[in-house]
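According to Swiss-Prot, the features are:
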| type | residues | note |
| --- | --- | --- |
| MUTAGEN | ALA55 to Glu | No significant effect on 3D structure; when associated with V-46; K-51; V-57; V-68; K-73; E-77 and V-79 |
| MUTAGEN | ALA73 to Lys | No significant effect on 3D structure; when associated with V-46; K-51; E-55; V-57; V-68; E-77 and V-79 |
| MUTAGEN | ALA77 to Glu | No significant effect on 3D structure; when associated with V-46; K-51; E-55; V-57; V-68; K-73 and V-79 |
| MUTAGEN | THR79 to Val | No significant effect on 3D structure; when associated with V-46; K-51; E-55; V-57; V-68; K-73 and E-77 |
Amino acid sequence: MALSLFTVGQLIFLFWTMRITEASPDPAAKAAPAAAAAPAAAAPDTASDAAAAAALTAANAKAAAELTAANAAAAAAATARG
């Protein structure tokens with residue numbers, strides 16, 4: 001019951017905040033369409049950014065796989081010892 005009341009309180013606060021935001025929009029939000037219309041030359045190189053992100057993701061996945069394998073080996077050794 002307490003969790004439900006807390007959730008209802010959060011929703012009320014969320015909608016209250018949204019109502020205030022809609023009543024007085026952020027000036028930076030008005031400037032966003034102008035920034036989106038910037039020339040393509042000012043845009044970052046998304047291909048190299050994507051390649052860097054893919055390399056980072058692959059490195060993180062490899063590290064996670066190695067850690068998982070090490071943990072599994074340690075758990076198997078501990079189980080074998082009894």
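Every residue, even glycine, has its Cβ placed from backbone N, Cα and C.
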**Prompt:** Rounded to an integer, what is the Cα-Cα distance in Å between ALA77 (mutagenesis position) and ALA55 (mutagenesis position)?
**Reply:** 33
**Message:** Please report the distance from the Cα of ALA73 (mutagenesis position) to the Cα of ALA55 (mutagenesis position), rounded to the nearest angstrom.
**Reply:** 27
**Prompt:** In whole Å, how far is ALA55 (mutagenesis position) from THR79 (mutagenesis position) when you measure between their Cα atoms?
**Reply:** 36
**Item:** Cβ neighbour count (within 10 Å, all chains shown) around ALA73 (mutagenesis position)
**Value:** 10
**Request:** Return one of helix, strand or coil for ALA77 (mutagenesis position), based on DSSP.
**Result:** helix
